[in-house]
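Swiss-Prot lists 174-356 with the feature domain 'DH'. Swiss-Prot lists Leu321 to Glu among its mutagenesis entries, and the accompanying note reads: Inhibits transformation by N-terminal truncated form. As annotated by Swiss-Prot, domain 'PH' applies to 386-501. Experimental mutagenesis at this site is recorded by Swiss-Prot as Trp492 to Leu, annotated: Inhibits transformation by N-terminal truncated form.
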Amino acid sequence: MEPEPAAQKQPRPRRRSRRVSMLSEEPAAGLPADTPGPAANERCSLRRGSSFTFLTPGPHWDFTLKRKRREKDDDAVSLSSLDLKEPSNKRVRPLARVTSLANLISPVRNGAVRRFGQTIQSFTLRGDHRSPASAQKSFSRSTVPTPTKRRSSALWSEMLDINMKESLTTREIKRQEAIYELSRGEQDLIEDLKLARKAYHDPMLKLSIMSEEELTHIFGDLDAYIPLHEDLLARIGEATKPDGTVEQIGHILVNWLPGLNAYRGYCSNQLAAKALLDQKKQDPRVQDFLQRCLESPFSRKLDLWSFLDIPRSRLVKYPLLLKEILRHTPKDHRDVQLLEEAILIIQGVLSDINLKKGESECQYYINKLEYLDEKQKDPRIEASKVLLCHGELKNKSGHKLYIFLFQDILVLTRPVTRNERHLYQVYRQPIPVQELVLEDLQDGDVRMGGSFRGAFGNSDKAKNIFRVRFQDPSPGHSHTLQANDVFHKQQWFNCIRAAIAPFQRAASPLELQGLPDLHEECEENNPSAGNLRAQRRSCVVPGVMQIDEESALDCGSSVQTVEDTRNMKAQRPQPGLRRARDKAQSGGKKKETLV
(Lines of atoms letter the chains of each structure in order from A; the text may use other names.)
(Lines give C-alpha, C1' and ligand atoms only; values in the text may rest on other atoms or scores of the structure.)
Protein backbone atom coordinates (compact mmCIF):
# COMPACT_ATOMS: atom_id res chain seq x y z
CA MET A 1 0.00 0.00 0.00
CA GLU A 2 1.50 3.31 -1.08
CA PRO A 3 2.00 6.03 1.57
CA GLU A 4 -0.07 9.14 1.38
CA PRO A 5 1.49 12.29 -0.10
CA ALA A 6 0.72 14.27 3.08
CA ALA A 7 2.89 11.92 5.12
CA GLN A 8 5.91 12.70 2.92
CA LYS A 9 5.69 16.47 3.59
CA GLN A 10 5.69 16.29 7.42
CA PRO A 11 9.37 17.41 7.87
CA ARG A 12 8.61 20.78 6.17
CA PRO A 13 7.91 22.67 9.42
CA ARG A 14 11.47 21.84 10.52
CA ARG A 15 12.79 23.19 7.19
CA ARG A 16 10.64 26.28 7.63
CA SER A 17 12.16 27.02 11.02
CA ARG A 18 15.62 26.76 9.48
CA ARG A 19 14.67 29.20 6.75
CA VAL A 20 13.38 31.60 9.36
CA SER A 21 16.51 31.21 11.42
CA MET A 22 18.64 31.95 8.37
CA LEU A 23 16.63 35.14 7.70
CA SER A 24 15.71 33.94 4.22
CA GLU A 25 19.26 34.04 2.94
CA GLU A 26 19.00 31.14 0.45
CA PRO A 27 16.09 29.12 -1.00
CA ALA A 28 15.52 25.60 0.27
CA ALA A 29 17.46 22.84 -1.36
CA GLY A 30 15.62 21.02 -4.05
CA LEU A 31 13.08 23.79 -4.51
CA PRO A 32 13.25 26.67 -6.95
CA ALA A 33 13.62 30.17 -5.57
CA ASP A 34 10.19 31.21 -6.80
CA THR A 35 8.30 28.24 -5.38
CA PRO A 36 5.17 29.56 -3.73
CA GLY A 37 3.97 28.19 -0.46
CA PRO A 38 3.12 29.05 3.07
CA ALA A 39 6.78 29.17 4.06
CA ALA A 40 7.46 31.85 1.49
CA ASN A 41 4.61 33.97 2.72
CA GLU A 42 5.80 33.67 6.32
CA ARG A 43 9.35 34.56 5.21
CA CYS A 44 8.11 37.72 3.48
CA SER A 45 6.11 38.74 6.50
CA LEU A 46 9.16 38.34 8.73
CA ARG A 47 11.32 40.42 6.38
CA ARG A 48 8.81 43.24 6.54
CA GLY A 49 8.63 43.09 10.34
CA SER A 50 10.69 45.43 12.50
CA SER A 51 11.06 43.19 15.57
CA PHE A 52 12.88 39.89 16.10
CA THR A 53 11.35 39.12 19.46
CA PHE A 54 9.20 36.39 17.92
CA LEU A 55 12.26 34.38 16.89
CA THR A 56 13.47 31.77 19.33
CA PRO A 57 17.03 30.52 18.85
CA GLY A 58 17.29 26.86 18.20
CA PRO A 59 20.01 24.33 17.79
CA HIS A 60 20.61 25.46 14.22
CA TRP A 61 21.03 29.22 15.04
CA ASP A 62 24.17 30.30 13.19
CA PHE A 63 26.08 33.40 14.36
CA THR A 64 28.77 33.14 11.71
CA LEU A 65 26.51 34.20 8.87
CA LYS A 66 26.49 37.88 7.86
CA ARG A 67 23.76 39.89 6.32
CA LYS A 68 24.48 40.43 2.65
CA ARG A 69 25.07 44.06 1.72
CA ARG A 70 25.09 45.75 -1.58
CA GLU A 71 28.52 46.44 -3.02
CA LYS A 72 27.91 50.17 -3.19
CA ASP A 73 27.46 50.18 0.61
CA ASP A 74 31.02 48.96 1.18
CA ASP A 75 32.60 52.37 0.68
CA ALA A 76 29.63 54.47 1.76
CA VAL A 77 29.82 56.23 5.11
CA SER A 78 26.78 58.12 6.26
CA LEU A 79 27.65 61.63 7.45
CA SER A 80 24.18 62.26 8.78
CA SER A 81 25.13 60.49 12.00
CA LEU A 82 27.93 63.06 12.49
CA ASP A 83 25.63 66.05 12.55
CA LEU A 84 27.27 68.59 14.90
CA LYS A 85 24.11 70.58 15.40
CA GLU A 86 22.66 69.98 18.83
CA PRO A 87 19.69 71.43 20.66
CA SER A 88 20.45 74.54 22.65
CA ASN A 89 19.46 72.84 25.91
CA LYS A 90 21.59 69.74 25.37
CA ARG A 91 25.03 69.42 26.88
CA VAL A 92 27.67 69.43 24.17
CA ARG A 93 30.42 66.90 24.56
CA PRO A 94 33.99 67.96 23.93
CA LEU A 95 35.28 67.41 20.46
CA ALA A 96 37.83 64.95 21.79
CA ARG A 97 35.01 62.39 22.35
CA VAL A 98 34.73 62.00 18.59
CA THR A 99 37.90 59.94 18.69
CA SER A 100 35.81 57.07 20.04
CA LEU A 101 34.00 56.97 16.71
CA ALA A 102 37.26 56.44 14.90
CA ASN A 103 38.38 53.80 17.39
CA LEU A 104 35.14 51.83 16.96
CA ILE A 105 35.93 51.28 13.30
CA SER A 106 38.35 48.44 13.92
CA PRO A 107 39.62 46.27 12.47
CA VAL A 108 39.46 48.37 9.32
CA ARG A 109 39.91 46.63 6.05
CA ASN A 110 38.23 49.20 3.89
CA GLY A 111 40.47 52.07 2.72
CA ALA A 112 37.74 54.70 2.67
CA VAL A 113 36.68 54.00 6.25
CA ARG A 114 40.30 53.99 7.40
CA ARG A 115 40.94 57.37 5.79
CA PHE A 116 37.79 58.73 7.37
CA GLY A 117 38.91 57.59 10.82
CA GLN A 118 42.30 59.21 10.32
CA THR A 119 40.61 62.43 9.29
CA ILE A 120 38.51 62.45 12.45
CA GLN A 121 41.58 61.91 14.60
CA SER A 122 43.53 64.61 12.80
CA PHE A 123 41.02 67.41 13.28
CA THR A 124 40.28 66.16 16.79
CA LEU A 125 43.90 66.55 17.82
CA ARG A 126 44.00 70.04 16.37
CA GLY A 127 40.88 71.07 18.24
CA ASP A 128 41.24 69.33 21.60
CA HIS A 129 41.87 72.60 23.44
CA ARG A 130 38.78 74.34 22.09
CA SER A 131 35.10 73.71 22.38
CA PRO A 132 33.00 73.18 19.24
CA ALA A 133 31.33 76.54 19.76
CA SER A 134 34.64 78.39 19.79
CA ALA A 135 35.88 76.39 16.82
CA GLN A 136 32.81 77.27 14.79
CA LYS A 137 33.08 80.91 15.87
CA SER A 138 36.70 81.23 14.83
CA PHE A 139 35.95 79.48 11.56
CA SER A 140 33.11 81.85 10.76
CA ARG A 141 35.36 84.85 11.38
CA SER A 142 38.23 83.57 9.29
CA THR A 143 36.06 82.69 6.34
CA VAL A 144 34.91 86.28 5.89
CA PRO A 145 38.05 88.46 5.89
CA THR A 146 37.47 92.17 6.02
CA PRO A 147 38.78 93.91 2.91
CA THR A 148 41.23 96.65 3.80
CA LYS A 149 40.97 100.02 2.16
CA ARG A 150 44.23 100.86 0.46
CA ARG A 151 45.52 104.16 -0.76
CA SER A 152 46.99 104.78 -4.15
CA SER A 153 50.76 104.41 -4.20
CA ALA A 154 51.31 105.62 -7.75
CA LEU A 155 54.43 107.68 -8.38
CA TRP A 156 54.44 111.05 -10.09
CA SER A 157 56.48 109.67 -12.98
CA GLU A 158 53.91 106.92 -13.58
CA MET A 159 51.21 109.52 -14.26
CA LEU A 160 53.42 111.59 -16.55
CA ASP A 161 53.07 111.63 -20.31
CA ILE A 162 55.75 109.63 -22.10
CA ASN A 163 56.84 112.54 -24.30
CA MET A 164 56.98 114.85 -21.27
CA LYS A 165 58.98 112.29 -19.32
CA GLU A 166 61.61 112.09 -22.03
CA SER A 167 62.11 115.86 -21.97
CA LEU A 168 63.01 115.93 -18.23
CA THR A 169 66.31 114.96 -16.67
CA THR A 170 66.56 112.21 -14.10
CA ARG A 171 67.35 114.73 -11.37
CA GLU A 172 64.34 116.87 -12.23
CA ILE A 173 62.07 113.82 -12.20
CA LYS A 174 63.28 112.94 -8.69
CA ARG A 175 62.73 116.55 -7.60
CA GLN A 176 59.17 116.49 -8.89
CA GLU A 177 58.66 113.12 -7.20
CA ALA A 178 59.68 114.63 -3.85
CA ILE A 179 57.34 117.60 -4.33
CA TYR A 180 54.50 115.24 -5.26
CA GLU A 181 55.19 113.14 -2.15
CA LEU A 182 54.85 116.28 -0.03
CA SER A 183 51.57 117.18 -1.71
CA ARG A 184 50.21 113.64 -1.53
CA GLY A 185 51.06 113.42 2.16
CA GLU A 186 49.08 116.58 2.86
CA GLN A 187 46.06 115.13 1.11
CA ASP A 188 46.29 111.88 3.11
CA LEU A 189 46.61 113.85 6.35
CA ILE A 190 43.48 115.85 5.58
CA GLU A 191 41.55 112.64 4.89
CA ASP A 192 42.70 111.09 8.17
CA LEU A 193 41.78 114.15 10.22
CA LYS A 194 38.31 114.20 8.70
CA LEU A 195 37.96 110.45 9.25
CA ALA A 196 38.86 110.77 12.93
CA ARG A 197 36.06 113.27 13.38
CA LYS A 198 33.45 111.52 11.23
CA ALA A 199 34.04 107.86 12.15
CA TYR A 200 35.11 108.15 15.79
CA HIS A 201 34.35 111.48 17.47
CA ASP A 202 30.83 112.15 16.19
CA PRO A 203 29.43 108.58 16.60
CA MET A 204 30.75 108.24 20.16
CA LEU A 205 29.25 111.60 21.05
CA LYS A 206 25.91 110.75 19.44
CA LEU A 207 25.73 107.32 21.10
CA SER A 208 26.82 108.78 24.46
CA ILE A 209 29.74 106.36 24.62
CA MET A 210 31.90 109.22 25.91
CA SER A 211 31.05 112.64 27.21
CA GLU A 212 31.79 115.76 25.20
CA GLU A 213 34.43 116.82 27.72
CA GLU A 214 36.25 113.50 27.43
CA LEU A 215 36.16 113.59 23.65
CA THR A 216 37.50 117.14 23.61
CA HIS A 217 40.32 116.08 25.91
CA ILE A 218 41.23 113.14 23.65
CA PHE A 219 40.72 114.63 20.18
CA GLY A 220 41.81 118.19 20.90
CA ASP A 221 41.33 120.75 18.12
CA LEU A 222 41.77 118.44 15.14
CA ASP A 223 39.22 120.39 13.12
CA ALA A 224 41.32 123.55 13.43
CA TYR A 225 44.27 121.92 11.65
CA ILE A 226 42.36 120.79 8.57
CA PRO A 227 42.22 124.30 6.99
CA LEU A 228 45.94 124.72 7.70
CA HIS A 229 46.89 121.74 5.55
CA GLU A 230 44.25 122.51 2.95
CA ASP A 231 45.92 125.90 2.53
CA LEU A 232 49.29 124.31 1.69
CA LEU A 233 47.62 121.88 -0.69
CA ALA A 234 45.87 124.75 -2.47
CA ARG A 235 49.11 126.74 -2.77
CA ILE A 236 50.94 123.79 -4.29
CA GLY A 237 48.02 123.27 -6.67
CA GLU A 238 48.24 126.88 -7.84
CA ALA A 239 51.98 126.52 -8.44
CA THR A 240 51.51 123.34 -10.48
CA LYS A 241 51.71 123.79 -14.24
CA PRO A 242 49.33 122.11 -16.68
CA ASP A 243 51.97 119.47 -17.40
CA GLY A 244 52.07 118.52 -13.71
CA THR A 245 55.43 120.07 -12.79
CA VAL A 246 56.15 122.61 -10.04
CA GLU A 247 58.77 125.20 -10.94
CA GLN A 248 59.29 126.76 -7.50
CA ILE A 249 58.05 125.73 -4.06
CA GLY A 250 60.53 127.32 -1.63
CA HIS A 251 58.63 130.59 -1.16
CA ILE A 252 55.42 128.66 -0.43
CA LEU A 253 57.07 126.66 2.36
CA VAL A 254 58.79 129.67 3.92
CA ASN A 255 55.46 131.44 4.28
CA TRP A 256 53.46 128.40 5.37
CA LEU A 257 55.70 126.49 7.83
CA PRO A 258 55.46 128.98 10.76
CA GLY A 259 51.76 128.13 11.00
CA LEU A 260 52.70 124.67 12.33
CA ASN A 261 53.29 126.27 15.74
CA ALA A 262 49.57 125.72 16.23
CA TYR A 263 50.41 122.07 17.04
CA ARG A 264 52.19 123.00 20.28
CA GLY A 265 49.03 122.66 22.35
CA TYR A 266 47.93 119.45 20.63
CA CYS A 267 51.29 117.70 21.05
CA SER A 268 51.59 118.89 24.65
CA ASN A 269 48.28 117.24 25.49
CA GLN A 270 49.05 113.89 23.86
CA LEU A 271 50.34 112.19 27.00
CA ALA A 272 47.25 113.02 29.03
CA ALA A 273 45.00 112.19 26.07
CA LYS A 274 46.61 108.77 25.66
CA ALA A 275 46.21 108.04 29.37
CA LEU A 276 42.52 108.98 29.28
CA LEU A 277 41.92 106.89 26.16
CA ASP A 278 43.56 103.84 27.75
CA GLN A 279 41.40 104.32 30.82
CA LYS A 280 38.20 104.58 28.77
CA LYS A 281 39.10 101.40 26.90
CA GLN A 282 38.22 99.51 30.06
CA ASP A 283 34.58 100.42 29.39
CA PRO A 284 32.96 97.54 27.43
CA ARG A 285 30.98 99.95 25.24
CA VAL A 286 34.10 101.87 24.24
CA GLN A 287 36.03 98.68 23.68
CA ASP A 288 33.29 97.20 21.50
CA PHE A 289 32.95 100.37 19.43
CA LEU A 290 36.69 100.66 18.81
CA GLN A 291 36.92 96.97 17.91
CA ARG A 292 34.13 97.33 15.34
CA CYS A 293 35.89 100.32 13.84
CA LEU A 294 39.16 98.41 13.72
CA GLU A 295 37.51 95.60 11.75
CA SER A 296 35.91 98.03 9.30
CA PRO A 297 37.56 98.68 5.92
CA PHE A 298 37.91 102.44 6.47
CA SER A 299 40.31 102.01 9.40
CA ARG A 300 43.02 100.31 7.29
CA LYS A 301 43.62 98.10 10.37
CA LEU A 302 44.67 101.16 12.40
CA ASP A 303 43.36 101.85 15.88
CA LEU A 304 42.07 105.21 17.07
CA TRP A 305 45.34 106.33 18.59
CA SER A 306 47.12 105.78 15.28
CA PHE A 307 44.83 108.39 13.73
CA LEU A 308 45.31 110.77 16.65
CA ASP A 309 49.10 110.41 16.43
CA ILE A 310 49.26 111.04 12.67
CA PRO A 311 49.76 114.84 13.02
CA ARG A 312 52.80 114.34 15.25
CA SER A 313 54.34 111.77 12.93
CA ARG A 314 53.69 114.11 10.03
CA LEU A 315 55.53 116.97 11.73
CA VAL A 316 58.75 115.01 12.08
CA LYS A 317 58.65 114.11 8.37
CA TYR A 318 58.74 117.70 7.12
CA PRO A 319 62.53 118.14 7.56
CA LEU A 320 63.15 114.89 5.70
CA LEU A 321 60.84 115.86 2.85
CA LEU A 322 62.39 119.31 2.48
CA LYS A 323 65.91 117.90 2.52
CA GLU A 324 64.92 115.41 -0.17
CA ILE A 325 63.59 118.22 -2.37
CA LEU A 326 66.76 120.25 -1.76
CA ARG A 327 68.98 117.27 -2.58
CA HIS A 328 67.50 116.98 -6.06
CA THR A 329 67.37 120.74 -6.71
CA PRO A 330 70.19 122.17 -8.89
CA LYS A 331 72.57 124.49 -7.07
CA ASP A 332 71.80 127.39 -9.39
CA HIS A 333 68.03 127.04 -8.83
CA ARG A 334 66.18 129.85 -7.04
CA ASP A 335 64.69 127.32 -4.59
CA VAL A 336 68.02 126.37 -3.01
CA GLN A 337 68.29 129.34 -0.64
CA LEU A 338 64.58 129.30 0.15
CA LEU A 339 64.59 125.58 0.90
CA GLU A 340 67.54 125.99 3.26
CA GLU A 341 65.61 128.73 5.05
CA ALA A 342 62.51 126.53 5.19
CA ILE A 343 64.52 123.70 6.78
CA LEU A 344 65.73 126.05 9.52
CA ILE A 345 62.16 127.22 10.10
CA ILE A 346 60.73 123.72 10.51
CA GLN A 347 63.59 122.70 12.80
CA GLY A 348 62.86 125.70 15.00
CA VAL A 349 59.17 124.86 15.05
CA LEU A 350 59.90 121.28 16.08
CA SER A 351 62.25 122.46 18.82
CA ASP A 352 59.56 124.71 20.26
CA ILE A 353 56.98 121.93 20.09
CA ASN A 354 59.33 119.44 21.75
CA LEU A 355 60.15 121.93 24.49
CA LYS A 356 56.50 122.60 25.17
CA LYS A 357 55.70 118.91 25.05
CA GLY A 358 58.55 118.13 27.45
CA GLU A 359 57.32 120.68 29.97
CA SER A 360 53.80 119.29 29.77
CA GLU A 361 55.02 115.71 30.16
CA CYS A 362 57.20 116.72 33.10
CA GLN A 363 54.31 118.44 34.87
CA TYR A 364 52.03 115.48 34.15
CA TYR A 365 54.27 113.08 36.07
CA ILE A 366 54.99 115.59 38.84
CA ASN A 367 51.27 115.79 39.52
CA LYS A 368 51.15 111.99 39.85
CA LEU A 369 53.82 111.77 42.55
CA GLU A 370 52.65 110.68 46.00
CA TYR A 371 54.84 111.41 49.03
CA LEU A 372 54.86 109.29 52.17
CA ASP A 373 57.00 111.78 54.09
CA GLU A 374 57.26 115.54 53.88
CA LYS A 375 61.04 115.20 53.87
CA GLN A 376 60.80 113.58 50.44
CA LYS A 377 59.42 116.75 48.90
CA ASP A 378 62.22 118.62 47.20
CA PRO A 379 61.72 122.06 45.60
CA ARG A 380 63.78 120.89 42.63
CA ILE A 381 61.01 118.44 41.74
CA GLU A 382 58.29 121.07 41.49
CA ALA A 383 60.63 123.43 39.63
CA SER A 384 61.55 120.82 37.00
CA LYS A 385 60.72 121.65 33.39
CA VAL A 386 62.48 118.79 31.63
CA LEU A 387 62.11 115.05 32.15
CA LEU A 388 65.30 113.54 30.76
CA CYS A 389 64.23 109.90 30.95
CA HIS A 390 61.90 107.63 32.85
CA GLY A 391 61.13 103.94 32.92
CA GLU A 392 60.88 100.73 34.91
CA LEU A 393 63.83 99.11 36.68
CA LYS A 394 64.20 96.49 39.42
CA ASN A 395 65.96 97.01 42.71
CA LYS A 396 68.23 94.50 44.44
CA SER A 397 65.23 92.86 46.13
CA GLY A 398 63.58 92.21 42.76
CA HIS A 399 60.82 94.80 43.26
CA LYS A 400 59.82 96.92 40.29
CA LEU A 401 60.52 100.62 40.59
CA TYR A 402 59.63 103.44 38.22
CA ILE A 403 62.49 105.92 37.90
CA PHE A 404 62.20 109.58 36.90
CA LEU A 405 65.32 111.53 36.01
CA PHE A 406 64.50 115.24 35.94
CA GLN A 407 67.12 117.77 34.95
CA ASP A 408 68.07 118.43 38.59
CA ILE A 409 66.99 115.38 40.60
CA LEU A 410 66.54 111.60 40.41
CA VAL A 411 63.29 110.23 41.89
CA LEU A 412 62.61 106.54 42.54
CA THR A 413 58.94 105.56 42.83
CA ARG A 414 56.63 102.57 43.08
CA PRO A 415 53.47 102.48 40.90
CA VAL A 416 50.27 102.44 42.97
CA THR A 417 46.54 102.84 42.32
CA ARG A 418 44.34 105.20 44.29
CA ASN A 419 40.62 105.30 43.46
CA GLU A 420 41.25 103.88 39.97
CA ARG A 421 43.91 106.52 39.41
CA HIS A 422 47.49 105.52 38.66
CA LEU A 423 50.02 107.28 40.87
CA TYR A 424 53.73 106.97 41.66
CA GLN A 425 54.63 106.65 45.33
CA VAL A 426 58.05 108.17 46.05
CA TYR A 427 60.46 105.49 47.29
CA ARG A 428 63.19 106.58 49.70
CA GLN A 429 64.86 109.98 49.41
CA PRO A 430 65.22 111.62 45.97
CA ILE A 431 68.85 112.17 44.90
CA PRO A 432 69.85 115.60 43.52
CA VAL A 433 71.87 115.29 40.33
CA GLN A 434 74.71 117.41 41.70
CA GLU A 435 75.12 114.87 44.53
CA LEU A 436 74.54 111.80 42.38
CA VAL A 437 77.20 109.12 41.88
CA LEU A 438 76.68 106.40 39.27
CA GLU A 439 78.54 103.11 39.61
CA ASP A 440 78.82 100.52 36.88
CA LEU A 441 78.66 96.94 38.17
CA GLN A 442 79.68 93.84 36.30
CA ASP A 443 77.27 90.98 35.76
CA GLY A 444 77.31 88.75 38.81
CA ASP A 445 78.58 91.33 41.31
CA VAL A 446 75.20 91.38 43.04
CA ARG A 447 72.63 88.62 43.42
CA MET A 448 68.97 89.61 43.17
CA GLY A 449 67.57 89.41 46.67
CA GLY A 450 70.25 91.46 48.37
CA SER A 451 73.14 88.99 48.65
CA PHE A 452 76.56 89.76 47.28
CA ARG A 453 78.55 87.47 45.04
CA GLY A 454 79.52 84.23 46.67
CA ALA A 455 77.02 84.42 49.52
CA PHE A 456 74.82 81.59 48.26
CA GLY A 457 77.09 79.40 46.17
CA ASN A 458 76.01 78.67 42.60
CA SER A 459 72.96 80.91 42.39
CA ASP A 460 71.64 83.01 39.53
CA LYS A 461 73.67 86.18 39.24
CA ALA A 462 72.17 89.51 38.32
CA LYS A 463 72.96 91.05 34.95
CA ASN A 464 72.69 94.57 33.54
CA ILE A 465 73.02 96.21 36.95
CA PHE A 466 74.31 99.58 38.14
CA ARG A 467 74.16 101.58 41.35
CA VAL A 468 73.11 105.15 42.14
CA ARG A 469 73.87 106.78 45.48
CA PHE A 470 74.54 110.00 47.31
CA GLN A 471 78.09 111.29 47.51
CA ASP A 472 77.49 111.58 51.24
CA PRO A 473 75.74 108.38 52.39
CA SER A 474 74.12 110.04 55.40
CA PRO A 475 71.03 111.59 53.66
CA GLY A 476 69.85 108.36 52.10
CA HIS A 477 70.63 104.91 50.78
CA SER A 478 72.30 103.60 47.67
CA HIS A 479 70.18 101.78 45.11
CA THR A 480 71.30 98.83 43.01
CA LEU A 481 69.14 98.81 39.89
CA GLN A 482 68.70 96.24 37.14
CA ALA A 483 67.65 96.91 33.55
CA ASN A 484 65.91 94.44 31.27
CA ASP A 485 68.86 94.11 28.92
CA VAL A 486 72.19 95.64 27.97
CA PHE A 487 70.56 98.14 25.63
CA HIS A 488 68.32 99.64 28.31
CA LYS A 489 71.19 99.73 30.80
CA GLN A 490 73.30 101.68 28.32
CA GLN A 491 70.41 104.07 27.70
CA TRP A 492 70.11 104.81 31.41
CA PHE A 493 73.86 105.17 31.70
CA ASN A 494 74.03 107.70 28.88
CA CYS A 495 71.05 109.64 30.20
CA ILE A 496 72.38 109.92 33.75
CA ARG A 497 75.83 110.78 32.45
CA ALA A 498 74.36 113.61 30.38
CA ALA A 499 72.56 114.94 33.46
CA ILE A 500 75.78 114.90 35.48
CA ALA A 501 77.94 116.61 32.85
CA PRO A 502 76.73 120.23 33.46
CA PHE A 503 77.70 120.02 37.13
CA GLN A 504 81.16 118.80 36.18
CA ARG A 505 81.66 121.81 33.91
CA ALA A 506 80.46 124.08 36.73
CA ALA A 507 83.51 123.21 38.85
CA SER A 508 86.29 125.79 39.17
CA PRO A 509 89.28 125.63 36.78
CA LEU A 510 91.68 125.04 39.70
CA GLU A 511 89.73 122.00 40.81
CA LEU A 512 89.50 120.68 37.27
CA GLN A 513 93.25 121.01 36.72
CA GLY A 514 94.70 117.57 36.24
CA LEU A 515 91.32 115.93 35.60
CA PRO A 516 91.39 113.43 32.69
CA ASP A 517 88.97 113.45 29.80
CA LEU A 518 85.81 111.38 29.74
CA HIS A 519 86.18 107.61 30.20
CA GLU A 520 89.67 107.98 31.76
CA GLU A 521 90.43 106.72 35.24
CA CYS A 522 91.26 108.93 38.20
CA GLU A 523 90.84 108.91 41.95
CA GLU A 524 88.11 110.85 43.68
CA ASN A 525 89.32 113.44 46.20
CA ASN A 526 87.77 112.53 49.53
CA PRO A 527 88.43 114.98 52.40
CA SER A 528 87.24 114.22 55.87
CA ALA A 529 83.53 114.57 56.49
CA GLY A 530 83.92 116.61 59.66
CA ASN A 531 85.20 120.17 59.19
CA LEU A 532 85.63 120.17 55.39
CA ARG A 533 82.28 118.88 54.16
CA ALA A 534 81.68 122.00 52.08
CA GLN A 535 85.14 121.71 50.56
CA ARG A 536 84.44 118.05 49.84
CA ARG A 537 81.28 118.87 47.95
CA SER A 538 83.07 121.48 45.90
CA CYS A 539 86.01 119.24 45.09
CA VAL A 540 84.21 116.00 44.37
CA VAL A 541 83.03 115.76 40.78
CA PRO A 542 79.83 113.71 40.61
CA GLY A 543 79.77 111.21 37.85
CA VAL A 544 80.08 107.68 36.64
CA MET A 545 82.33 105.64 38.89
CA GLN A 546 83.69 102.36 37.59
CA ILE A 547 85.31 100.35 40.39
CA ASP A 548 88.28 98.28 39.20
CA GLU A 549 90.26 95.37 40.59
CA GLU A 550 93.94 95.85 39.69
CA SER A 551 93.11 96.02 35.98
CA ALA A 552 91.48 98.62 33.79
CA LEU A 553 89.99 95.86 31.65
CA ASP A 554 87.84 94.59 34.55
CA CYS A 555 85.96 97.80 35.27
CA GLY A 556 83.13 97.47 37.73
CA SER A 557 84.13 94.09 39.14
CA SER A 558 84.37 95.09 42.80
CA VAL A 559 81.86 96.63 45.18
CA GLN A 560 82.59 99.54 47.47
CA THR A 561 82.20 98.42 51.06
CA VAL A 562 81.49 100.38 54.20
CA GLU A 563 85.00 99.71 55.48
CA ASP A 564 86.61 101.20 52.36
CA THR A 565 84.42 104.27 52.69
CA ARG A 566 85.45 104.80 56.29
CA ASN A 567 89.11 104.40 55.42
CA MET A 568 88.83 107.01 52.69
CA LYS A 569 87.10 109.44 55.07
CA ALA A 570 89.87 108.98 57.61
CA GLN A 571 92.50 110.19 55.16
CA ARG A 572 93.67 113.77 55.40
CA PRO A 573 92.64 116.13 52.59
CA GLN A 574 95.32 116.67 49.95
CA PRO A 575 95.88 120.09 48.35
CA GLY A 576 95.45 118.81 44.82
CA LEU A 577 93.84 116.04 42.80
CA ARG A 578 97.23 114.87 41.50
CA ARG A 579 98.49 114.02 44.98
CA ALA A 580 95.25 112.19 45.77
CA ARG A 581 95.60 110.08 42.64
CA ASP A 582 99.22 109.24 43.44
CA LYS A 583 98.23 108.17 46.93
CA ALA A 584 95.44 105.97 45.59
CA GLN A 585 97.78 104.30 43.12
CA SER A 586 100.30 103.60 45.88
CA GLY A 587 97.59 102.11 48.08
CA GLY A 588 96.24 99.95 45.24
CA LYS A 589 92.75 99.84 46.75
CA LYS A 590 90.57 100.93 43.82
CA LYS A 591 90.21 103.28 40.90
CA GLU A 592 87.22 105.41 39.94
CA THR A 593 86.18 106.86 36.61
CA LEU A 594 84.46 110.18 37.08
CA VAL A 595 82.51 111.97 34.39
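The chain as shown is numbered from 1 upward.
Using N, Cα and C of the backbone, Cβ positions are placed for all residues, glycine too.
Note on the domain 'PH' (386-501): DSSP counts are 19 helix, 53 strand, 44 coil. Between the CA atoms of Trp492 (mutagenesis position) and Leu321 (mutagenesis position) there is a gap of 32 Å, rounded to the nearest whole number. In the shown protein chains, 18 other C-beta atoms lie within 10 A of the C-beta of Leu321 (mutagenesis position). Counting every protein chain shown, the number of other Cβ atoms lying within 10 Å of the Cβ of Trp492 (mutagenesis position) is 20. Across all of the domain 'DH' (174-356), the predicted model scores a mean pLDDT of 93.
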